[in-house]
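First up is the structure itself, then whatever we jot down about it.
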Amino acid sequence: MNQANFLQELPNVLKRLETGLIIPQLKDILRVFGLRLSGTKAELITRIKQLIERIAIENNTTSWEALKKAIDGDVTSAVCILKYNTYQIYSAAAPIAPPSSASGNRSYSRPFAPVVHSRIRFRKSPFYDILEQFNAPFVVPACVGTRNTISFSFHVTPPALSKLLNDPKQYRVYLFSTPSETIGFGNCLMEFPTPQMELRINNQVAHANYRRLKGKPGTTNPADITDLVSKYAGPPGNNVVIYYMNSTKSYSVVVCFVKVYTIENLVDQIKSRKAESKEKIIERIKNDNQDADIIATSTDISLKCPLSFSRISLPVRSVFCKHIQCFDASAFLEMNKQTPSWMCPVCASHIQFSDLIIDGFMQHILESTPSNSETITVDPEGNWKLNTFDEPVESSEDEFVPKEKVIELSDGEGISTMANKSNDQPTRRASTHNSGPPAKRKRESLVIDLTISDDDENVATSTTESPSNATKENSLSRNVQSPNIDTAISNRSTNVRHGHPGFKDYTVENSPASRERSTSESAQSSVHMGYAGEGGLLSGALRAPSQQNNNNSNTQHSINLHTIVPSPYEPPLSVTPSTAITNLSIPESNRTNSSASSKSFTMNDLILPPLHLKNTTQTNNAHEDAQSSNLSQNHSLFYERIPQRPSYRIEKQNKGIYEDENEQSISAMPIPRAHPQLPKNLLSQTAGPLWDEQQDAQVDWNSELQSNNSYHNSGFEGTGNTFQSID
């Protein structure tokens, strides 16, 4: 070793050792050289300084280069340097005693060889076996506060590549990582540098879960990079790039070739083991309850797995667990495949896969109970019984098969039930379980049919029910108000006498031919006029004849309609013939008489005095022309006493605002005569005479206002004081 270089590098190494390293990093350095790791930080630094003194005394260049790499954080490079260069270090502080010999008291000093970690041993997992390691452990140094990137490469061996291509489901390529400080001390736990890392294989992102349970190392799985690995052997190999940050300690990364096992394979391995017998478990239960100071009581055991909450199929537990409660093997393995915690779900103790056994007592209970049972009770003597408060779920083996009922809902006929009229009773199917309680009976399902319309009611009723049932249905439909007027008309009496004074008697023939012809017309007119209900004014009079009595179907029935008589002192309203009367089921032979009679009570317009004007109203009915001849005597007297307005004509010279566009004279107001005391010059003023107080005082207004004028129908004549113009 060059002494000049050694003395030049020594101050920087000592400064880095005393100020730039923490306890885990100091332990990594001591672990590389196989020194003791216990003690405080000062003791660890002192131990490393003693190592530097021995290296300088022995002039060991290889150990010095490895120590510098370890102090810089590259523990893997330091291990690789020491791999092919073994040196001997004699420690005076802690010599290693040789093993005692039975032949004599011979003693000797064994030289210490540094630990070279060319292969990392990870904790064994039941889901894979590590067959081959493709690269030496690559160190990922600590990185706090910044982002770091490291890269390395590896080659797949030809035998591994051949197996990988032939059976890719059974053979895979995994990337492992573990803290560097744990190397050389038993099985290493799987742990990535940081959850915020990115792994790239041949410039492709490897999607994996890098997180672990908080405070529980070894609860993550290695990254499966099989699909990203090149499928050929030799250079240039496969490039690995890791981006990470906030890593407080260094890690070692290695790529391995593994053989994987499925959950079915592991379950078969458990079944192949010897199970714990039922008798042995019962004996253990009795022994645990024999203590006189402890009063043992019954224990409720669930038949459901505490992990999947479903019924246990294969009850297993650890051989070291003493509880009766078991869990399902498949659910337990599936949970640990995702997150390898390997904790008992009942007592939270650590479990190894090799410790799992089948519980014979629990397996016997599962085979003896129905599939819908959930809990059992075990007494201190090992006897068990099914809990009676369990309410089993209805299964296909224990159930009733009721026959369906169809309920038809319609607007006119109410509710009618179409059910199977057979007297066959549903029979209970045979049950294969004898120990469980009987299953409940299912509720009978009712099917309601809402697709049947009013037009199909009569057809559905006649095809499915007997005449006696039809009578009951008709009686039920009387209480249901429905737009179907045929049903309502058929259930009413045919002789309807309305006591209203405004209708005149008519005779309507009730014949089968007329009923068939007027069924749709009567329903449409009655619904349109608002007579569907029984409370209408013409509801009783406009109903069709009943069809209940077949013997009296050809008889005639009378409906009394009274004519409205107008009052002589009130202007009568104009009434048009009702469409409901013409649309009734009246024969054609009587329909003419009915229409003629309806004209007699149809009134004319309001009575007005004759103004000698042309009648512009068109008369639609011929009977309105003779209306005035049918008036009563009082009506005529009242008509003659109405005063008539006298007619006037305007002289030819007074044209102006009193003449229309056709130059025809019309009635106008009379021309006032001139006042006797007004001056002539004021007559031409269009605004009227000016009022003068002195002249107005000379006028005798009492005589002017007391003048009597008489009028008669033939013309206009005035008497009394007259006005004369002043010429």
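Placement of Cβ uses the backbone N, Cα and C atoms for every residue, glycine included.
Modelled residues match the original; the substitutions are not represented.
Summarising the annotation, Swiss-Prot assigns domain 'SAP' to 18-52. When pLDDT is averaged over the domain 'SAP' (18-52), the result is 85.
Feature annotation from Swiss-Prot assigns domain 'PINIT' to 108-261; the stated evidence is sequence analysis.
According to DSSP, C321 (mutagenesis position) sits in a coil region rather than a helix or strand. According to Swiss-Prot, the experimentally introduced change C321 to S is described as follows: Reduction in sumoylation of rad22.
According to Swiss-Prot, the Zn(2+) binding site annotation covers C321, H323, C344, C347. Mapped onto three states, the DSSP output places C347 (Zn(2+) binding site) in coil. For C347 (Zn(2+) binding site), the same-chain residues 6+ apart in sequence whose C-beta sits under 8 angstroms from its C-beta are C321, H323.
Quoting Swiss-Prot on the mutagenesis of H323 to A: Reduction in sumoylation of rad22. Its Cβ placed at the centre, H323 (mutagenesis position) has 13 other Cβ atoms within 10 Å.
For C326 (mutagenesis position), the number of other Cβ atoms no farther than 10 Å from its own Cβ, over all displayed protein chains, is 28. DSSP assigns C326 (mutagenesis position) to coil in the three-state reduction, outside any helix or strand. Swiss-Prot gives this note for the published mutagenesis C326 to S: Reduction in sumoylation of rad22.
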Checklist entry - Using a Cβ-Cβ cut-off under 8 angstroms and a sequence gap of six or more, which residues of the chain neighbour C344 (Zn(2+) binding site)? => result R317, S318, C321, H350, I351
Item to check | Cβ within 8 Å of the mean position of the Cβ atoms of C321, H323, C344, C347: remaining residues of the chain near Zn(2+) | outcome: R317, S318, K322, Q325, V346, A348, S349
Item to check | C321 (mutagenesis position) CB neighbourhood, other CB atoms within 10 A | outcome: 20
